[in-house]
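J.: Quick paste from Swiss-Prot:
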type    : residues  : note
MUTAGEN : W171 to A : 90% reduction of activity
MUTAGEN : E173 to N : 90% reduction of activity
MUTAGEN : W177 to A : 90% reduction of activity
MUTAGEN : H240 to A : Total loss of activity
MUTAGEN : C284 to A : No effect
MUTAGEN : C286 to A : No effect
MUTAGEN : C378 to A : 25% reduction of activity
MUTAGEN : C415 to A : No effect
MUTAGEN : K419 to A : Total loss of activity
Amino acid sequence: MSHPSTVTSEPSNLLDFVPKLGNFVLNSSLHGNNSNGYSSFSSNSVHFGGLATQNRYKFVNSLSFSKEGSNLKRILSDFNRVIRLHCDRIPLGFSSIGLNSGESNGVSDNGHGVLEDVRVPVNAVEPESPKRVLILMSDTGGGHRASAEAIKAAFNEEFGDDYQVFVTDLWSEHTPWPFNQLPRSYNFLVKHGPLWKMMYYGTSPRVIHQSNFAATSVFIAREVARGLMKYQPDIIISVHPLMQHVPLRILRGRGLLEKIVFTTVVTDLSTCHPTWFHKLVTRCYCPSNEVAKRATKAGLQPSQIKVYGLPVRPSFVRSVRPKNELRKELGMDEHLPAVLLMGGGEGMGPIEATARALGNALYDANLGEPTGQLLVICGRNKKLAGKLSSIDWKIPVQVKGFVTKIEECMGACDCIITKAGPGTIAEAMIRGLPIILNDYIAGQEAGNVPYVIENGIGKYLKSPKEIAKTVSQWFGPKANELQIMSQNALKHARPDAVFKIVHDLDELVRQKIFVRQYSCAA
């Protein structure tokens, strides 16, 4: 005997709403004027939580005398009701994840029992058993995975076998098509700037992204729940802005928020999307005071917010080997000042043009000798690496592909040229490298540019010739400016951020265990 789906009237309301709205838009002149001469939709007149006071009367009057207006008001009313069901309380489908008769998730409705994969009690984790950490990320850019791997490495270094750490791409691995195409969609959007800007800023208002998550949850809740539960986590860490809302709704629906520590590690230094913040998190780790202010504005309490810095791989905390030793190991000149040119993991950006400009600017024709040298990281772009390697340079140039010990490359150089990725900026500051930013992704990276400039850490320059000229001056008459920026970078660096995060997480999970054991004893 098969069990009917637990997702009943609520999803059907939402699914009924979508075609209604679509048909209405297609069959009505929403963008034109109605019989009263008023535009039915204006940029600031419709708020799903209520109409703006200034424009409410025009909007209501324009709709009240037509069949289309009546239909639209009814549809908006249905939409508001559905969104309240999804945003103000837990949908029925999340209280029981909708398993068929032959399936079992191992957890009874009262929260007791074990999950079938690991047979470890949910609400009575034994102190002797390894605690489990699940890190949620997505390969939309390299920074999220880098932060996830940094946290995993820090857990291993600090606690050894006390913790088992798992990293999963929640959307790619635990959602159905088309939701599992998120990384591919992101890569397409960021290559088409206007599309990405429209997507980023268009989903920033709370009413938009809350309704998006509510609608999306209907289709992915079952798969995401299975993906979360199979790891039996004591701690869930989100390092991605799209990993808070749906998982938290599922955990709340299962009554697991009191048993599992759910935290967010924001990986944007300044500008960040509002979806990073959710009031139900145990902790939100912010990389800067700017981000902490955004978290407070989003409604998080001071006790939920910690400003520790951006987590970077633990290898950056270790003592730096002498520059000449690192340069010798990398095949560089041991005495000439060096600039590091990076294009990210995919070797994107105007790397070739910038490298050629540096090759000319760092050569003194009068003396017939170089005034500096260049280290280029091409990432996975083998074609670019081959092309740069074939050039007959007038200065010492080392071309590398994808490197795993970027801390050694940074330690061998005196300044860096890169796009405004937060992870690279944080790592460069730890190594005391003045930064020249040559590009950024609209939205999340836009705030990193003023962050670098206003803190006296570097400059933003687009032109390869201007970049080369600045580096040449830093290695010559403006060496003092380079030194000041290096000191500022070290002053703003937070090399121990990842260790502070994992120790705070350890304390949080121990508090949970103590409370559960005390409750059982009582």
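Glycine is no exception: its Cβ is also placed from the backbone N, Cα and C atoms.
Substitutions noted, but not modelled.
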J.: Which of the mutagenesis positions H240, C284, C378 has its Cα closest in space to the Cα of C415 (mutagenesis position)?
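T.: For C415 (mutagenesis position), the closest Cα among H240, C284, C378 is found at C378.
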J.: Under a three-state reading of DSSP, tell me whether C284 (mutagenesis position) is helix, strand or coil.
T.: strand
J.: For W171 (mutagenesis position) and H240 (mutagenesis position), what Cα-Cα distance in Å is obtained after rounding to a whole number?
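T.: Per the Cα atoms, W171 (mutagenesis position) and H240 (mutagenesis position) stand 11 Å apart.
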J.: Hey, what's the Cβ neighbour count for C284 (mutagenesis position) at 10 Å?
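T.: Taking every protein chain into account, the count is 27.
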J.: Including all protein chains displayed, how many Cβ atoms other than that of C415 (mutagenesis position) lie within 10 Å of its Cβ?
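T.: Taking every protein chain into account, the count is 26.
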J.: List only the single closest residue to K419 (mutagenesis position), chosen from the mutagenesis positions H240, C284, C286, C378 by CA-CA distance.
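T.: For K419 (mutagenesis position), the spatially nearest of the mutagenesis positions is C378.
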J.: Closest to C284 (mutagenesis position): which of the mutagenesis positions W177, H240, C378, going by Cα position?
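T.: Minimum Cα distance from C284 (mutagenesis position) across W177, H240, C378 lands on H240.
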J.: Do you know offhand how many angstrom separate H240 (mutagenesis position) and C286 (mutagenesis position) by C-alpha?
T.: 13
J.: Where does C415 (mutagenesis position) sit in DSSP terms: helix, strand, or coil?
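T.: SS state of C415 (mutagenesis position) = strand.
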